[in-house]
Amino acid sequence: MEKQKPFALFVPPRSSSSQVSAVKPQTLGGDSTFFKSFNKCTEDDFEFPFAKTNLSKNGENIDSDPALQKVNFLPVLEQVGNSDCHYQEGLKDSDLENSEGLSRVYSKLYKEAEKIKKWKVSTEAELRQKESKLQENRKIIEAQRKAIQELQFGNEKVSLKLEEGIQENKDLIKENNATRHLCNLLKETCARSAEKTKKYEYEREETRQVYMDLNNNIEKMITAFEELRVQAENSRLEMHFKLKEDYEKIQHLEQEYKKEINDKEKQVSLLLIQITEKENKMKDLTFLLEESRDKVNQLEEKTKLQSENLKQSIEKQHHLTKELEDIKVSLQRSVSTQKALEEDLQIATKTICQLTEEKETQMEESNKARAAHSFVVTEFETTVCSLEELLRTEQQRLEKNEDQLKILTMELQKKSSELEEMTKLTNNKEVELEELKKVLGEKETLLYENKQFEKIAEELKGTEQELIGLLQAREKEVHDLEIQLTAITTSEQYYSKEVKDLKTELENEKLKNTELTSHCNKLSLENKELTQETSDMTLELKNQQEDINNNKKQEERMLKQIENLQETETQLRNELEYVREELKQKRDEVKCKLDKSEENCNNLRKQVENKNKYIEELQQENKALKKKGTAESKQLNVYEIKVNKLELELESAKQKFGEITDTYQKEIEDKKISEENLLEEVEKAKVIADEAVKLQKEIDKRCQHKIAEMVALMEKHKHQYDKIIEERDSELGLYKSKEQEQSSLRASLEIELSNLKAELLSVKKQLEIEREEKEKLKREAKENTATLKEKKDKKTQTFLLETPEIYWKLDSKAVPSQTVSRNFTSVDHGISKDKRDYLWTSAKNTLSTPLPKAYTVKTPTKPKLQQRENLNIPIEESKKKRKMAFEFDINSDSSETTDLLSMVSEEETLKTLYRNNNPPASHLCVKTPKKAPSSLTTPGSTLKFGAIRKMREDRWAVIAKMDRKKKLKEAEKLFV
């Protein structure tokens, strides 16, 4: 082993803070082996353990410690160079002056260099291991970040598609809610139709309308709501049975109407017979009246004969009345006067007994006349009873005829006026009865007349009862009409809503509805003919059908009219009740008066029996009777006039009755015609029902097909949604697991980073200690520089030829266009992250004179591509250190991109060393200059390493693209 010759690296002073040029000397440009040996020796002997730092791919300094950033790594090179120069000068001077002193200095420096190399080997091994770990962790973090970004994009796409699916589900839910609402409406329509059928079962015309409405409703239900096929079939069957029942009921009603018509015809014939009988009876009554008049004339003649005797008796009666008045006064005053009057009465009785014998003969004749009158009265009573029975039968029949309300109300008013007149007459008659109480004959005639008036009153009562019954029937009719109106209005409103909702589905059925409306119009016309009183109502109903918007107003008007009618009816009822009460009161008064009159008559009879004894008094009474006979004849004339009036009234009543019978006959004929029309309509309705049944069958088949299709579609959608939900759940589970793993990895990496920071702090402290030692060595070297300036150039040239060549590692493709000196630390001195320019400072020239042979190191400007890459690198990576190996291109003088320093990560250099079967420690060992130059990296190997790295990056990019495409395809399949 030959001794290494002393060598020194002369570095000129730094021209600027931005660039340091490293250029080979022009004289020795062709001798490449010289520089190779020099580089090799410098690499083996002066690799510092503290001078290398890792740079990122974009050339960023990753050292996060600000203390290290302040360290200027180029002065370290100057220190080493100066120390080597001083060491070399010392050796040269030692040849001349003291070889022993120089050898000692050299040996010391050599030992220190060996110690530094050993410490460097250990620290570099540790740092390389840590940096390899850090780089692996960085790659993992970058891959995880890319995966997270891809997952985020995928999650956003999935979220968008999920939102679209949710909106579609919401739309489906809305459609389902709409169908449910329609189903509820259908159920309500079914319930309402059932209620209407129950209401209109008892009426023929309304049952037909309900029949047609139900058929229309069934067709609407089938076309509009396909999902309710089973319910529609059940309702159809039920309605079919109901229609059969209704048809049977209609036939039954037709038979009943025919029977009623026959019965009414028979009744009319009976009424005509009864009218003839009544006319005969009236003729008999008129004949009896004439006979009674003759008898009255005879009685008047007899009364004229007896008038003379009666005058005498009347005079005596006046005297007796005066005496009776005196007696009454005396009876009130004292009892003594009564006894005297009793004695006078006994005397008078004796005289009357003689006179009674003469008057008995006259009384017998009068009794015979009375018996004849009583017989006539009994005959009248029997006729009156028969007439009452006939009137009752007529009342029952007239109750059935419900169309005479207005006429009867007018008659009621007339009869009420007649009743008032009759009440006045009764009052007059009561006065006359009080006047006729005094005489028995007069009272008998008045009783007869009162009986006749009672009969008339009873007839009026019968008419009142008939009118009351008719009023009740009319009230029922009005109530039924009100119910019908309300039902029709509700039905019209309901059907108008249904028509608005189902216009699109019921275009084919509009023709049928128009036909039905025409039938309804015909029926309404028939109802007009049948019921003249309800003509206004039917016109309003037609207007309601034509103008649905005006229905409400017309209904309100009708309701007001009905209320007015009800009020009038209530008023009439109140008036009738009031009249009834008055009649009852008058009857009671008449009965009381009659009872009183009967009692008075009995008393008078007793008095007559007593007074028959008094002949003189009877003669006076006969005179008075003659006078009263003339008055009675006048009254009889008055009564005859009244009887004539009553006969005229009877004739008018007969005429009215005839008119009523004619109207009934006309109504019966109209009803027959309407029944024929209705039968024709029933046949048409049957034909329409058969057609509807056929349509229902066809619609049922269509409903089944559509329902099957809808069920299949819904099942497909359900399966697809279930699959989508399962896949999304699995993806979410995977994402959660990946996130947990990443969080755990981040935590571990943070722990490792904290440990590395602690180690770096310890390394910084050691560096500071070594710097202090080197400063001491510099001071010692400066003292020796003054004596060795002249000999320095020659010795350095000879030494440079002998020194081995060393390669600095170069990887131009890891970070292009950046040059860094070997074992120098790249530190970013306060410059921004977007403008990371790495400044290389040249060593200060410690010598007084510049050296002719020197290297210039230039740092180029950053290209645009590097700036773009710097933006994407995270902040944490910019603060981490990274060691780099440098290699110079010695064959060039310029500072072009090929001459500039390039950086290669320590991790890749280690890989190349392992591939070349060179352990990492061999790169760090100390070698003598006599050994063969073994360059660790060649230009071909560096190109291979760059190509391999590119291939790996391309593979990773292709794999990432394939994964993205697969994920996108899977996400698209979920929503197809």
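In case you wondered, yes, glycine gets a Cβ from its N, Cα and C as well.
Modelled residues match the original; the substitutions are not represented.
Under mutagenesis, Swiss-Prot gives V105 to E with this note: Impairs self-assembly of N-terminal ends; when associated with E-109. Abolishes the formation of higher-order heterooligomers with SYCE3; when associated with E-109. A helical conformation is recorded for V105 (mutagenesis position) in the three-state DSSP classification. In the shown protein chains, 18 other C-beta atoms lie within 10 A of the C-beta of V105 (mutagenesis position).
A 10 Å cutoff on Cβ-Cβ distances gives L109 (mutagenesis position) a total of 17 other Cβ atoms nearby, all chains included. For the mutagenesis of L109 to E, Swiss-Prot gives this note: Impairs self-assembly of N-terminal ends; when associated with E-105. Abolishes the formation of higher-order heterooligomers with SYCE3; when associated with E-105. The structure shown keeps the original residue.
Sequence-distant neighbours of H717 (mutagenesis position) (same chain, six or more apart, CB under 8 Å from its CB) are absent. According to DSSP, H717 (mutagenesis position) is assigned to a helical segment. Here the residue is the original one, but Swiss-Prot notes a mutagenesis experiment at this spot, H717 to E: Impairs pH-induced C-terminal tetrameric self-assembly.
The mutagenesis experiment Y721 to F is recorded by Swiss-Prot, whose note states: Enables C-terminal tetrameric self-assembly at pH 8.0; when associated with W-717. Here the Cβ of Y721 (mutagenesis position) has 13 other Cβ atoms within 10 Å, regardless of which shown protein chain they belong to.
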Cα-to-Cα gap, L109 (mutagenesis position) vs Y721 (mutagenesis position), nearest whole Å: 81
Cα-to-Cα gap, Y721 (mutagenesis position) vs V105 (mutagenesis position), nearest whole Å: 87
